[in-house]
Amino acid sequence: MKAKRSHQAVIMSTSLRVSPSIHGYHFDTASRKKAVGNIFENTDQESLERLFRNSGDKKAEERAKIIFAIDQDVEEKTRALMALKKRTKDKLFQFLKLRKYSIKVH
């Protein structure tokens, strides 16, 4: 029974590979979409907020406002988003520390 399971695992792992060379296809980079500077250029603020909110972001509204701020250049937006991420991370660490100490007290 074990051998059968391992055989199934081997078949499953090879069928789940995403490499085009297994199937005889090659990547054609000429037909790929070109990269854009602003990936949010064709979206509005509400749909971006909804996207962030649905992905579990607690600060979806603030993050969308930062992205759609007209008066900021790219570097300022990047710094603002990184600061928002750091604040969220710091709050998480504060929460975990408080939780750790509250467990020791009880």
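Cβ atoms are placed via backbone N, Cα and C, with glycine included.
Remember, predicted model here, so these are calculated numbers, not experimental data.
Val74 to Glu appears in Swiss-Prot as a published mutagenesis result, with the remark: No effect on interaction with CBY1. In three-state terms derived from DSSP, Val74 (mutagenesis position) belongs to a helical segment. If you draw a 10 Å sphere around the CB of Val74 (mutagenesis position), it holds 9 other CB atoms from the protein chains shown.
A mutagenesis experiment is reported in Swiss-Prot for this position, Lys86 to Gln, and the note states: Abolishes interaction with CBY1. Forms irregular perinuclear cytoplasmic aggregates. In the three-state DSSP reading, Lys86 (mutagenesis position) counts as helix. Long-range Cβ proximity for Lys86 (mutagenesis position), meaning a same-chain Cβ under 8 A and a gap of 6 or more residues, is found for none.
Annotation of the published mutagenesis Thr88 to Lys in Swiss-Prot: Abolishes interaction with CBY1; the original residue is retained in the structure shown.
Under the heading of mutagenesis, Swiss-Prot lists Leu96 to Arg and annotates it as follows: No effect on interaction with CBY1. Accumulates at nucleoli periphery. Long-range Cβ proximity for Leu96 (mutagenesis position), meaning a same-chain Cβ under 8 A and a gap of 6 or more residues, is found for none.
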